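In what follows, a single structure is set out as structure tokens and then discussed.
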Amino acid sequence: MANPKEKTPVCLVNELARFHSIQPQYKLLNESGPAHSKMFSVQLSLGEQTWESEGSSIKKAQQAVANKALTESTLPKPVQKPPKSNVNNNPGSITPTVELNGLAMKRGEPAIYRPLDPKPFPNYRANYNFRGMYNQRYHCPMPKIFYVQLTVGNNEFFGEGKTRQAARHNAAMKALQALQNEPIPEKSPQNGESGKEMDDDKDANKSEISLVFEIALKRNMPVSFEVIKESGPPHMKSFVTRVSVGEFSAEGEGNSKKLSKKRAATTVLQELKKLPPLPVVEKPKLFFKKRPKTIVKAGPDYGQGMNPISRLAQIQQARKEKEPDYILLSERGMPRRREFVMQVKVGNEVATGTGPNKKIAKKNAAEAMLLQLGYKASTSLQDPLDKTGENKGWSGPKPGFPEPTNNTPKGILHLSPDVYQEMEASRHRVTSGTTLSYLSPKDMNQPSSSFFSVSPSSTSSATVARELLMNGTSPTAEAIGLKGSSPTSPCSSVQPSKQLEYLARIQGFQAALSALKQFSEQGLESIDGAVNVEKGSLEKQAKHLREKADNNQAKPASISQDCKKSKSAI
């Protein structure tokens, strides 16, 4: 309601009920909705009629149902009394006396009210007490009237009223009507007098000692207080203090040092006030350079390299629009592989973003909104490796990032097509020929004729390599007996210990390499079967083979000769 004195619908319903001598009844029918936004349903019964209405509170529901009852009720309404006329014509709550006081202060003229005695009533009848004539001895009292005289500057006004306050208001009203249209008089006091009055007002609450120090400071004069005399008994001592202010000095006496100091300052202050006033020095006005307003950049190129969320918020602030509104739409995926979908709304524009967590999803949504609004992508300004301070020369896998997985078996090297073609070309350049190779220990159970085998040609080797690269297994290698191993060099590339073990197995005896080596280094012969020889005719041959195994063979030709000798011996 605009006017607080206006009656509410509930009040009007109560008046209507009193006019018809009935009792209104309000009933709370229903209460629904969440705790922060409930809705109340109220029923009003007025006589035989009922009305229902809802509101966000019980009071609002009552007001709504009462307003509905006033509109739809068929009961005759009482006649409204007219409002009382305001006797005071002055608008607002300000009385004429208060308004006159403000005007008098502006004019610099005080408003003085003086009450006046009322005029005596004239007695036109003499009480002669004639017989037979009607003479009223007791007259009715006449109404008393108060008079007030108002003086504002050189103007006088008179007011009258039934009370003294009414008389003051009447006089103030007359003064306002007369002085409102008159110009305000200008005062031009002398600068010296006004300055002295202002100084006196300022110095009213200061002590004499403080005033002495202020005057001495303004005139660059030294000040010193000194107790020159102390006399009297201990319980009634008297102190004399001398104060010196430049060329002026004075003495003061009192029963305490503080009192004597104050009296001395009062005496010297009277002499200091006689000095001529100091010339007024105008202080230069301080000039403050205005800082230029910070320019908020909201162009398409602004903010590249920033966080998209911060960049989008700054753009909205520069536009003086509402900040972006982020909403989590859904959360899907396995417990350890979640995927969040975040939506951002800027005005009428809507964009979404996904990510493994809410932070990345929010960032992607802000990036999508920036692109949708016509801004460039928020590219990073520097390499992430430079930020983390990692070694630039390290080309291995970065910590914290999973390596890409493949389904190929381990041990197979994947080559690019260019490298593979170069390998094939280099293999074809090698002249094809037959070379001798040594069999693996797994094939030692085969006959001695298979000890030296013919190696496959370069064409078959290329076929085996191609099958291993493509499929991981080589049927060709299994067919020719290589079993995935590469072609070997001649007999010279086989370790001497393997050769010794193979020859000992063929000859039918066992050899312990550690014992043989230990005894050979010490220059001793074995006692208890370090080397057990079943056939005495082969002892010299085994000793010869042992020496060949311990020494480094320098030439492949010597090895092939030994191999031939051992074969012929067998």
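Cβ atoms here come from the backbone N, Cα and C positions, even for glycine.
With helix defined as DSSP H, G or I and strand as E or B, the domain 'DRBM 1' (8-75) counts 26 helix, 23 strand, 19 coil. Among the features that Swiss-Prot reports, domain 'DRBM 1' is placed at 8-75.
Swiss-Prot lists 95-181 with the feature domain 'DRBM 2'.
The feature domain 'DRBM 3' is assigned by Swiss-Prot to 207-274, with sequence analysis given as support.
Among the features that Swiss-Prot reports, domain 'DRBM 4' is placed at 307-375.
Looking at Swiss-Prot, you'll find the mutagenesis His235 to Ala noted as follows: Abrogates RNA-binding by DRBM 3 and interaction with XPO5 and nuclear export; when associated with A-237. Neighbour count (other Cβ atoms within 10 Å of the Cβ, all protein chains): 5 for His235 (mutagenesis position).
One entry in Swiss-Prot concerns the mutagenesis experiment Lys237 to Ala. Its note says: Abrogates RNA-binding by DRBM 3 and interaction with XPO5 and nuclear export; when associated with A-235. Cβ contacts within 10 Å of Lys237 (mutagenesis position), excluding its own Cβ and spanning all protein chains shown: 13.
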Residues in the domain 'DRBM 3' (207-274) grouped by DSSP into helix, strand and remaining coil: 27 helix, 24 strand, 17 coil
Reported mean pLDDT - the domain 'DRBM 4' (307-375): 90
